[in-house]
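Annotations for this protein, taken from Swiss-Prot, read as follows:
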- Asp236, Asp238: Mg(2+) binding site (BINDING)
- Gly301, Lys326, Asn431, Arg435: ATP binding site (BINDING)
- 371-431: domain 'PAP-associated' (DOMAIN)
- Arg194 to Ala: In TRF4-194; lethal; when associated with A-195; A-196 and A-198 (MUTAGEN)
- Lys282 to Ala: In TRF4-282; lethal; when associated with A-285 (MUTAGEN)
- Glu378 to Ala: In TRF4-378; lethal; when associated with A-381 (MUTAGEN)
- Glu381 to Ala: In TRF4-378; lethal; when associated with A-378 (MUTAGEN)
- Asp425 to Ala: In TRF4-425; lethal; when associated with A-428 and A-429 (MUTAGEN)
- Glu504 to Ala: In TRF4-502; lethal; when associated with A-502 (MUTAGEN)
- Arg560 to Ala: In TRF4-559; slow growth; when associated with A-559 (MUTAGEN)
Amino acid sequence: MGAKSVTASSSKKIKNRHNGKVKKSKKIKKVRKPQKSISLNDENEVEILPSRNEQETNKLPKDHVTADGILVLEHKSDDDEGFDVYDGHFDNPTDIPSTTEESKTPSLAVHGDEKDLANNDDFISLSASSEDEQAEQEEEREKQELEIKKEKQKEILNTDYPWILNHDHSKQKEISDWLTFEIKDFVAYISPSREEIEIRNQTISTIREAVKQLWPDADLHVFGSYSTDLYLPGSDIDCVVTSELGGKESRNNLYSLASHLKKKNLATEVEVVAKARVPIIKFVEPHSGIHIDVSFERTNGIEAAKLIREWLDDTPGLRELVLIVKQFLHARRLNNVHTGGLGGFSIICLVFSFLHMHPRIITNEIDPKDNLGVLLIEFFELYGKNFGYDDVALGSSDGYPVYFPKSTWSAIQPIKNPFSLAIQDPGDESNNISRGSFNIRDIKKAFAGAFDLLTNRCFELHSATFKDRLGKSILGNVIKYRGKARDFKDERGLVLNKAIIENENYHKKRSRIIHDEDFAEDTVTSTATATTTDDDYEITNPPAKKAKIEEKPESEPAKRNSGETYITVSSEDDDEDGYNPYTL
């Protein structure tokens, strides 16, 4: 009874305090109801009571998926140019298959019985066996276990640098030669096989046929790394659609081509970026798994591909060093222009200028192909420690690279960030092709770190014994390759890269058109000149007699004029230290 009276009295006091209304319990109910609704369906709660920011964002066009499964990116801006949600960059390689996969070195297959041997699970005690038979079985098992251990050891040594498998250069007398051979092995390891080239050729041919089927006046051209043989395994393919009449970059045409490719089962994971400065379609070709980017009515990439191939022909060692630097930056996520990294064209320009301005190459003291190791270390030293990013820009003069002060480049003035990389576009002097590489400080640190790592590794292995060198890698200190196991087959000489052939044909056709236009203009001009000459001849015939009558009066002034000319010239000689423009 006492307990009941206490609880009753306490409840009365609470009612008296709130004038007989239990406000506290009502408040709890009001708070709990929206919490339950949010936890059950947050989206409905947001839709009922949107905030001011959400109301503003709802007014903007949203990314959406069309009925045929095409992702339309409406919010892309000029800053998003070059970004790829699958690769992160137009020239950013993806491992094949696309799912993340640990690198596997080429090794002998380990069968189920051998795995059991390694785990010692196959041993069955047989009472009828003699001691000799058991000894033989034990010896055989030990041999098999030893072989398995050797194979596993090889796999461990080559997890991150599989290009050294069966390519031992540890007995080289000069460490620089060891690094040179290892660079060549790496380039051969990642170079395309015949099958890869044929797959890419077939993929482009199929896409081109589909484009021409949709637009008979259009054509598909390849540019970028595939058209120059500077692509890494899994790199995407950059294409451009050009037409006789132009205007294919419109929003409707982007959707039309995307839908057309999807209906023909030539495109999956399709994205249409219509509002960027460079409208583009991104998709994956399902049969090959290759990522493809298609732009419209822009030929500057085709022009750049021709120029780069000329550089490759004239510059020994350019391809090898470019592929090494590309893989180096890719492994560190510094090759994505969208995040401030270095693009493919910028990398090529850096290596090209480095080789063409190297003093020992200019004087023919060294062959670049035989000194790739030293050149790679010096490249990292130049752009990691010594290059003046604050003041110096890279340009070209008569087709050769030059350094010049940033302050004299009016197109990039005013310079907002002095510590930046400035590379003049060889095809457009007003264009800075590296303006998007705002993360140059991290790139410089990476280059400097690579120089330190390589030099330290060279000193370490130089003092090591040949036994300790076995299975070691110099290049592996700065280069990591994680992807599908490959063979050491550079089969570019066995099959033609159609992208290169078609690019060359494009330029030949264009040069013929320009030549024909110039020839037509010259023909019209020469015809007009010939007609004018005949008319002038008929008109000037009568005054010819007057010239004979005036011969004698003109002879005396001629002498005076020659004397005046002589005096004038002699005075100029005194002023210009003997220079006479008339006598040269």
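Using the three backbone atoms N, Cα and C, a Cβ is placed for every residue, glycine included.
Although substitutions are noted, the structure shown does not include any of them.
Model, not experiment: these values are computed from the prediction.
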Per residue, counting other C-beta atoms within 10 angstroms of the C-beta, which of the recorded positions Asp236, Glu381, Asp425, Glu504 reaches the highest number?
Asp236
Here's one to test understanding: among the binding-site residues Asp236, Gly301, Arg435, whose C-alpha is closest in space to the C-alpha of Lys282 (mutagenesis position)?
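The answer is Asp236.
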Rank the recorded positions Asp238, Glu378 by the number of other Cβ atoms within 10 Å of each Cβ, and give the residue at the low end.
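The recorded positions Asp238, Glu378 were compared, and Glu378 has the fewest Cβ atoms within 10 Å.
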Which one, from the recorded positions Lys282, Lys326, Arg435, has the smallest tally of other C-beta atoms lying within 10 Å of its C-beta?
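Each of the recorded positions Lys282, Lys326, Arg435 was scored by Cβ atoms within 10 Å; lowest is Arg435.
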Can you name the residues of this chain that are 6 or more positions from Arg194 (mutagenesis position) yet have a C-beta less than 8 Å from its C-beta?
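When sequence neighbours closer than 6 are ignored, Arg194 (mutagenesis position) has Lys489, Glu491, Leu494, Val495 within Cβ distance under 8 Å.
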Inside 10 Å of the Cβ of Gly301 (ATP binding site), count up the other Cβ atoms and send me the figure.
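For Gly301 (ATP binding site), the 10 Å Cβ neighbour count is 19.
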Just to confirm: which same-chain residues, 6+ apart in sequence, have a Cβ under 8 Å from the Cβ of Asn431 (ATP binding site)?
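The answer is Ala411, Gln424, Asp425.
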To the nearest whole angstrom, what is the C-alpha distance linking Glu504 (mutagenesis position) and Gly301 (ATP binding site)?
13
Measuring Cα to Cα, how far is Glu378 (mutagenesis position) from Lys326 (ATP binding site) in Å?
16
Spatially, and counting Cα to Cα, which of the binding-site residues is closest to Glu381 (mutagenesis position)? Options: Asp236, Asp238, Gly301, Lys326, Arg435.
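Its closest listed neighbour, by Cα, is Lys326.
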How long is the line from the C-alpha of Lys326 (ATP binding site) to the C-alpha of Asp236 (Mg(2+) binding site), rounded to the nearest angstrom?
14
Could you tell me which three-state DSSP class Glu381 (mutagenesis position) falls into?
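Helix, per DSSP.
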Return the maximum Cα to Cα distance in Å (whole number) over the record's ATP-binding residues: Gly301, Lys326, Asn431, Arg435.
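In whole numbers, the farthest two Cα atoms are 22 Å apart.
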